[in-house]
Structures are given as C-alpha cells and as structure tokens.
Amino acid sequence: MAESFKEHLQEAFEDLGADNLRKFKSKLGDRRQEPRVTKSAIEKLKDEIDLADLMVGVFTSKDAVSVTVEILRAIKCNAVADDLLRNTGQSESKGALSDESKCASSKAVSKVAFSKVNFIDEHWKELIDRVNNVDPILDILRQKKVITNEDYCTIRNKETPQKKMRELLTGPITCAGNKGKEVLYDALRESNKFLMDDLEDAE
C-alpha cells in the first residue's frame with residue numbers, strides 16, 4: 001500500500017509541469033508545521049521520484065498525500081489535488097496528523113537534529129578554516145542564548161576569523177553540547193549558505 005501511495009504521488013508531481021512543480025517545492029520548503037522539510041533537502045531533489053520518496057520518508061504515506069493536497073490547493077492546482085484524492089481513496093484532510101505520523105514526525109525531527117550535530121563534529125576543521133564572517137553567527141548564537149555577552153565580546157575581539165571559530169567551537173559550543181551544535185548549524189546555514197552547501201555536497 002505504501003508503494004501505491006508513492007506511485008500516485010509521483011504521478012501527481014509529473015502532472016504539475018515544471019512551473020507548478022517549482023511552486024510546490026517552494027511552498028513545501030516554507031511550510032512551518034512539523035515535521036518540516038529543509039530547503040537543502042529540497043534542493044537536492046533530482047526528479048519527481050525523489051520528491052515522492054522524500055514526502056513518504058518525512059511523513060507517513062497517508063499524511064504525505066494530505067500534505068501534498070494541502071500544498072496543491074495553496075498553489076491553485078485543484079484538479080491535480082482532486083485526482084490524487086480520488087486515486088488514493090483519501091478524504092480531504094483537516095490538517096491533523098495521525099498518531100502514526102506523529103510518531104514518525106518525532107523520529108524524523110530526532111534524525112534531523114542528529115545529522116546537524118554530526119555535521120558540526122565531522123566538519124570541525126573545515127569550519128575553522130573556511131568561515132570568514134563569524135560576527136553574524138555570534139549575533140544569532142547570542143540571541144538564542146547559546147553564548148553569553150562575555151563570550152560574544154571575547155570571541156569578537158579575536159584577530160582572525162579562524163581564531164574566532166576555534167574559540168567558539170572549543171569553548172561555548174562544546175559546553176552547550178548537542179543543542180548548541182544544532183543552533184550553530186542553523187546559524188551557519190543562514191549566514192554561510194554556499195559554504196554549507198559545498199560541505200554537504202562533499203559528503
């Protein structure tokens with residue numbers, strides 16, 4: 001049954017055409033409800049098969065259909081949404097996730113958090129060597145209370161970006177543990193998108 005849902009999703013995405021598929025991906029990346037799909041994950045999609053795999057992987061099969069229909073309605077692709085509902089035998093969702101999906105959502109969120117921590121651990125040296133603009137990262141970390149005002153001033157006073165990153169990673173981030181690394185990852189992606197994409201593509 002899961003495979004059948006995936007096939008129907010793939011067919012729906014193929015029916016959208018290039019322009020509407022681009023709109024769908026944009027809306028999916030902007031979606032705020034959990035579980036969320038990261039824009040970096042969307043950027044790595046090669047075709048409609050990858051998108052169907054992503055939807056079923058992040059959500060359960062039935063909820064992948066509900067979320068897809070929700071986004072199709074938002075981008076005015078109502079005919080495709082109606083066909084998908086009819087082909088899968090689903091009724092219009094009111095936005096509530098099933099218990100099965102909530103469990104899967106929790107696991108998905110945990111997996112994303114783990115991958116962020118792993119990224120920081122694995123790219124420690126590259127981050128020290130290649131992050132050139134550290135101050136915006138410090139601003140975010142201070143706002144999120146990962147570092148103190150004293151940490152902020154101490155690190156900003158370091159002479160080079162490399163010294164700033166080394167002090168940040170070996171000091172406050174190590175003390176903050178996994179939660180600190182998750183926030184650092186998000187701050188790096190916000191302020192150093194191309195570097196982060198390059199490091200992730202190299203994995």
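Here the Cβ of each residue, glycine as well, is placed from N, Cα and C on the backbone.
With DSSP classes pooled into helix, strand and coil, the tally for the domain 'Pyrin' (1-91) is 70 helix, 0 strand, 21 coil. Taken from Swiss-Prot, the feature domain 'Pyrin' applies to 1-91, supported by sequence analysis.
As a published mutagenesis entry, Q10 to A appears in Swiss-Prot alongside the note: Impairs inflammasome activity, but does not impair speck formation.
Listed in Swiss-Prot is the mutagenesis experiment E14 to R, annotated as follows: Defective speck formation and impairs inflammasome activity. Around E14 (mutagenesis position), taking its Cβ as the centre, 15 other Cβ atoms fall within 10 Å, counting all chains.
The Cβ of D19 (mutagenesis position) has 9 neighbouring Cβ atoms from other residues within 10 Å, across all protein chains displayed. Listed in Swiss-Prot as a mutagenesis experiment, D19 to A is described as follows: Impairs inflammasome activity, but does not impair speck formation.
The mutagenesis experiment R22 to E is recorded by Swiss-Prot, whose note states: Abolishes speck formation and impairs inflammasome activity. Other C-beta atoms found within 10 angstroms of the C-beta of R22 (mutagenesis position) number 12, with every protein chain shown included.
Looking at Swiss-Prot, the entry for mutagenesis of D47 to R says: Abolishes speck formation and impairs inflammasome activity. Shown in sequence order, the list is empty: the chain has no residue 6+ apart in sequence with a C-beta less than 8 angstroms from the C-beta of D47 (mutagenesis position).
Within the same chain, residues at least six positions away from D50 (mutagenesis position) with a Cβ under 8 Å of its Cβ are K44. Looking at Swiss-Prot, the entry for mutagenesis of D50 to R says: Abolishes speck formation and impairs inflammasome activity.
Sequence annotations record features per position, and here Swiss-Prot assigns domain 'CARD' to 112-203.
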| request: Kindly report the helix/strand/coil residue split of the domain 'CARD' (112-203) according to DSSP, in that order. | output: 75 helix, 0 strand, 17 coil
| What number of additional C-beta atoms lies within 10 angstroms of the C-beta atom of Q10 (mutagenesis position)? | 19
| What's the CA-CA gap between Q10 (mutagenesis position) and D19 (mutagenesis position) in angstrom, rounded? | 16
